[in-house]
Structures are given as structure tokens and as C-alpha cells.
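Q: Next up is a structure, given as C-alpha cells.
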Amino acid sequence: MELQPQFNEFLANIRPTDTQKEDWKSGARTLRERLKNFEPLKEIVVSTFLQGSIRRSTAIRPLGDKRPDVDIVVVTNLDHTRMSPTDAMDLFIPFLEKYYPGKWETQGRSFGITLSYVELDLVITAIPESGAEKSHLEQLYKSESVLTVNSLEEQTDWRLNKSWTPNTGWLSESNSAQVEDAPASEWKAHPLVLPDREKNEWGRTHPLAQIRWTAEKNRLCNGHYINLVRAVKWWRQQNSEDLPKYPKGYPLEHLIGNALDNGTTSMAQGLVQLMDTFLSRWAAIYNQKSKPWLSDHGVAEHDVMARLTAEDFCSFYEGIASAAEIARNALASEEPQESAQLWRQLFGSKFPLPGPQGGDRNGGFTTPSKPAEPQKTGRFA
């Protein structure tokens, strides 16, 4: 069964909490204001914006005392052809020492900042273009479309367009609804560059393109795409002992988007469809004990699976095969309790059981006195 009410409750149980959302917004706003007012960097910083799973609404609730991870991009006007990656990043050390003493560390392509309530990942980038083209891009990066700290789920009308403004109520609804994504010619061919200390080179990155692709895919899937990503991430976390460490994060998200058809009608249907498509699409690759090459939505020459080993991909493929069998049975079941128990084999106790009026089994079924633990059968049981 589709059990959409139970899926809705499950999703509410695994989304970041309202407090966590406010924490990362506060952290992002505070950092933005501090950068804006830090005199040595005033002429360098163009804007800062949220990226990553937080911005794309594909993050799941951290377990235990783990803090949310928040990616913040700093867009600068630095000339990457005249400055080394190390020198570019070193410009920000006085800022970090002033506002985050003892709380920051240098990473390969970013700075990590550990606060009591959130983990910030500060990514320094530069606009590689020059002249009028650079000016147009700076306008985009200074626009509400980029600066918003709301996630895609919170701002469903969002478009990548410097003319977009947040929909704050019924008065602005008609105006925001008329704004569509800007033509690809205005943004797609213009990724940012970011410094890599370890390789001592500048590489291309296009977080806005990833955000825009996610927003469009979610609309085409009736709002189910970002929730399906969350569900698969939760399944992976619940079954981590039976799965390889990778893929996770964005590569996992990309694999889901690659397999999910447009027009998704429900969570249950979407899960079965994307797993079945994943298995059929990569069967030959799996049989060859290899892994796929998947182009990044923002920088076409980047393989999203570059750091994933063939061994891990094949192990993950086997995990999806086992999970798909359970998901098919859960969707096919016509008994609410049985269906829910099967979904719980994948997602654990965060997936609720239907209430007493949720449907009865034939043969004397009685409502359990407490939530049942999943039966341990098969790879993920």
C-alpha cells in the first residue's frame, strides 16, 4: 500500500527540526554580516549564499548530538589567474581569527567552523569572467534569488533569476509565479572557480546549477523528489552496517535523481520505481564489476562518481536490490499493517504503523500493544 499518511509522518520525523533550521539560518546570517563589515575583505567579497543539502532540502535530521552541516559559499572578485589557491584562502584567515578563534580549521577546499549549534563549511570562490559579463554575474549573485537563506521546500516558488523575489503572501504570489528560471545562457556556462590547496589549482564548481536542477526536478515530480532523497538517505543510515560507506551525500542524491522518472504520484510508487530503474539501468555495469560515469549538472566534465570505487558501487547495487524486493512487497500488500511493517524493515521505527482504523487483516489480526520491531529477514531486515 502507498500509506501516504504514514509516509507524511515519517518524513516529518526525519526532516531537520525547526530549531535546527533557525540555527543554520542564524549562523549563515551572522557570518554574512561579519564578512560584509570586515574592512580588509569589503572590496573582495561579492556575496555569500547557502548551498548543499540544506539549501536543496535534501538533508535529514542529524542523529544524537550531531550538529547540522551547513555549506556557505563566499563569492569574490579575486583574479584567479593572478593569485594562487593558498594565497586566496589565506586572505580570510584574519577574519576567521577575529570572529571564530579556536573554532576553525583549514580543509582542502574550504574552512571548517565548529560552533555549539552548527558546523559551517566556508567555501571561497571567484567569478572567472571579466568586464560586462562579470558585472552581470555579480548582479545575479547579489540578488534575492541567490541570497535567500530559505530552502527549496520553504520557498517552492524559487527560481534562478535575478528578478525573483520571495513570495511573502498573497499580494506577491501573482508576481513571483510569473518569474521563471533565467535563460541558461545567463548562468549555465558561467561556473565559479574554487581554490584547492592540496592540488594547488583552481577548479570549477556550479552550486547554483545544482540547486536549480533540484528545484526543477522536484516540480516535475510533484514535490516528491526531495522527500525521496531524504527517504533513501534515511534507509542508508538505518542500514549502514550492511552498506558500503559510499555513495553518500551529493553523489547518492545524484544517483536518485538519475533514476527517478518525472510525474511521481506518491512516495511508495516513487521508491519502487527509482529502485527498479536503478537496477535495470546499471545491471550491465554491475555485471562488469564497474561503476557509472555521471556528469555533474553544473560542470559537465566533472564525474560525480569520481571518488566512488567500483567495489562500493557494486555493493551498493546489491543493497538496492535487496531493498527493492521489500519495497515492492510493501507497495503490493493490501493490508495496512503488513505494508507498514515492510516499510519499517527499510526505514526503522520512524515509519509509523497505521492506527486501529487503518485496516484489518483477515484471520483475527489484533492491534499490537506497542510498536513492533521490524522482522529481521534478508539483508536489511
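Quick reminder: no glycine exception, Cβ is built from N, Cα and C everywhere.
Note that this is a predicted model, so its numbers are computed, not measured.
According to Swiss-Prot, the protein carries these features:
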- Thr30 to Lys: No longer interacts with Cap2 (MUTAGEN)
- Gln51 to Ala, Ser or Thr: Significantly decreased incorporation of GTP but not ATP, makes 3'3'3'-cAAA (MUTAGEN)
- Asp69 to Ala: Retains a very small amount of enzymatic activity, may bind GTP better than wild-type (MUTAGEN)
- Asp69 to Lys: Nearly complete loss of enzymatic activity (MUTAGEN)
- Asp69: active site (ACT_SITE)
- Asp71 to Asn: No longer makes cyclic nucleotides (MUTAGEN)
- Asp71: active site (ACT_SITE)
- Asp121: active site (ACT_SITE)
- Asp196 to Ala: Slight decrease in synthesis of 3'3'3'-cAAG (MUTAGEN)
- Thr205 to Ala: Decreased incorporation of GTP but not ATP (MUTAGEN)
- Gln210 to Ala: Nearly wild-type cyclic nucleotide synthesis (MUTAGEN)
- Tyr250 to Ala: No cyclic nucleotide synthesis (MUTAGEN)
- Asn258, Leu260: Mg(2+) 3 binding site (BINDING)
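Could you place these features in context, so I can see how deep they sit and what lies close by?
A: When secondary structure is read from DSSP and collapsed to three states, Thr30 (mutagenesis position) falls in the helix class.
Take the CB of Gln51 (mutagenesis position) and look out to 10 A: across all protein chains shown you find 19 other CB atoms.
The Cβ of Asp69 (mutagenesis position) lies under 8 Å from the Cβ of Gly52, Ser53, Ile54, Ala59, Val118, Glu119, Asp121, each of these being in the same chain and 6 or more residues away along the sequence.
Secondary structure at Asp69 (mutagenesis position), taken from DSSP and collapsed to helix, strand or coil, is strand.
Cβ neighbours of Asp71 (mutagenesis position) (same chain, under 8 Å, six or more residues apart in sequence): Leu50, Gln51, Gly52, Ile54, Arg55, Asp121, Val123, Pro207.
DSSP classifies Asp121 (active site) as strand under the three-state reduction.
Reduced to three states, the DSSP call for Asp196 (mutagenesis position) is strand.
A simple way to gauge crowding: the CB of Thr205 (mutagenesis position) has 21 other CB atoms within 10 angstroms, across all the protein chains here.
Applying an 8 A CB threshold to same-chain residues 6+ apart, the list for Gln210 (mutagenesis position) reads Gln51, Arg56, Tyr250, Asp296, His297, Gly298.
DSSP assigns Tyr250 (mutagenesis position) to a helix in the three-state reduction. Just so you know, the Cβ of Tyr250 (mutagenesis position) picks up 15 other Cβ atoms within 10 Å once every protein chain is counted.
A C-beta separation below 8 Å, combined with a sequence spacing of at least six in one chain, links Leu260 (Mg(2+) 3 binding site) to Lys217, Cys221, Tyr225, Leu228, Gly270, Gln273, Leu274, Thr277.
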Q: Round to the nearest Å and give the CA-to-CA distance linking Thr205 (mutagenesis position) with Asn258 (Mg(2+) 3 binding site).
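A: Asn258 (Mg(2+) 3 binding site) has its Cα 20 Å from the Cα of Thr205 (mutagenesis position).
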Q: Three-state secondary structure of Asn258 (Mg(2+) 3 binding site) from DSSP?
A: helix
Q: Whole-number answer please: how many Å between the C-alpha atoms of Asp196 (mutagenesis position) and Thr30 (mutagenesis position)?
A: 26
Q: Hey, how far is Asn258 (Mg(2+) 3 binding site) from Thr30 (mutagenesis position), Cα to Cα, in Å?
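A: Pair distance, Cα basis, whole Å: 36 Å.
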